[in-house]
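Colleague: Sharing a structure with you now.
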Amino acid sequence: MSKTIATENAPAAIGPYVQGVDLGSMVITSGQIPVDPKTGAVAEDVSAQARQSLENVKAIVEAAGLKVGDIVKTTVFVKDLNDFATVNATYEAFFTEHNATFPARSCVEVARLPKDVKIEIEAIAVRR
């Protein structure tokens with residue numbers, strides 16, 4: 001049995017999907033673009049965009065009663081792999097700040113993302 005996750009601390013879905021799904025032992029987030037849920041703003045800088053996407057993922061995971069340390073897999077979609085080092089630095093800092101081990105991860109370059117943002121991140125977390 002799955003349960004829809006909804007929180008005001010992450011942006012509302014911009015299509016026919018939910019922010020996340022709680023499967024009981026596992027939480028799966030939809031891809032999070034770097035929209036500030038309070039203002040709707042998107043930063044220009046890829047580092048700030050990466051941080052906001054991660055904060056949005058965190059909000060969904062926390063809405064399900066889990067924490068950053070429960071994330072076991074992420075997929076990172078970037079518009080330009082030349083931003084890889086910058087994204088990595090932001091990603092590393094985020095997980096380090098939350099005293100979390102790094103999850104498994106895939107990172108791919110894509111042609112375009114919604115709202116023409118530079119990054120989108122989705123995650124899987126497990127209830128331990």
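Placement of Cβ uses the backbone N, Cα and C atoms for every residue, glycine included.
Here Swiss-Prot notes a mutagenesis experiment, TYR17 to Phe, with the remark: Deaminase activity is defective. At pH 8, strongly reduces the increase in rate of 2-ketobutyrate formation over the rate of IlvA alone. At pH 9.5, moderately reduces the increase in rate of 2-ketobutyrate formation over the rate of IlvA alone. Mutagenesis annotation in Swiss-Prot: ARG105 to Ala, described as Deaminase activity is defective. At pH 8 and 9.5, strongly reduces the increase in rate of 2-ketobutyrate formation over the rate of IlvA alone; the structure shown retains the original residue. Taken from Swiss-Prot, the feature substrate binding site applies to ARG105, supported by a curator's inference. Here Swiss-Prot notes a mutagenesis experiment, GLU120 to Ala, with the remark: Deaminase activity is defective. At pH 8, moderately reduces the increase in rate of 2-ketobutyrate formation over the rate of IlvA alone. At pH 9.5, strongly reduces the increase in rate of 2-ketobutyrate formation over the rate of IlvA alone. In Swiss-Prot, the entry for mutagenesis GLU120 to Lys states: Deaminase activity is defective. At pH 8, moderately reduces the increase in rate of 2-ketobutyrate formation over the rate of IlvA alone. At pH 9.5, strongly reduces the increase in rate of 2-ketobutyrate formation over the rate of IlvA alone. The structure shown retains the original residue.
What does the local environment look like for each feature on the list?
Modeller: There are 10 other Cβ atoms within 10 Å of the Cβ belonging to TYR17 (mutagenesis position). DSSP assigns TYR17 (mutagenesis position) to coil in the three-state reduction, placing it in neither a helix nor a strand.
Counting only residues at least six positions away in the same chain, the Cβ atoms of LYS73, THR74, THR75, VAL76 sit under 8 Å from the Cβ of ARG105 (mutagenesis position).
In this structure, GLU120 (mutagenesis position) is part of a beta strand by DSSP.
Just so you know, the Cβ of GLU120 (mutagenesis position) picks up 22 other Cβ atoms within 10 Å once every protein chain is counted.
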Colleague: Between GLU120 (mutagenesis position) and TYR17 (mutagenesis position), how many Å separate their Cα atoms?
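Modeller: Given the Cα positions, GLU120 (mutagenesis position) is 15 Å from TYR17 (mutagenesis position).
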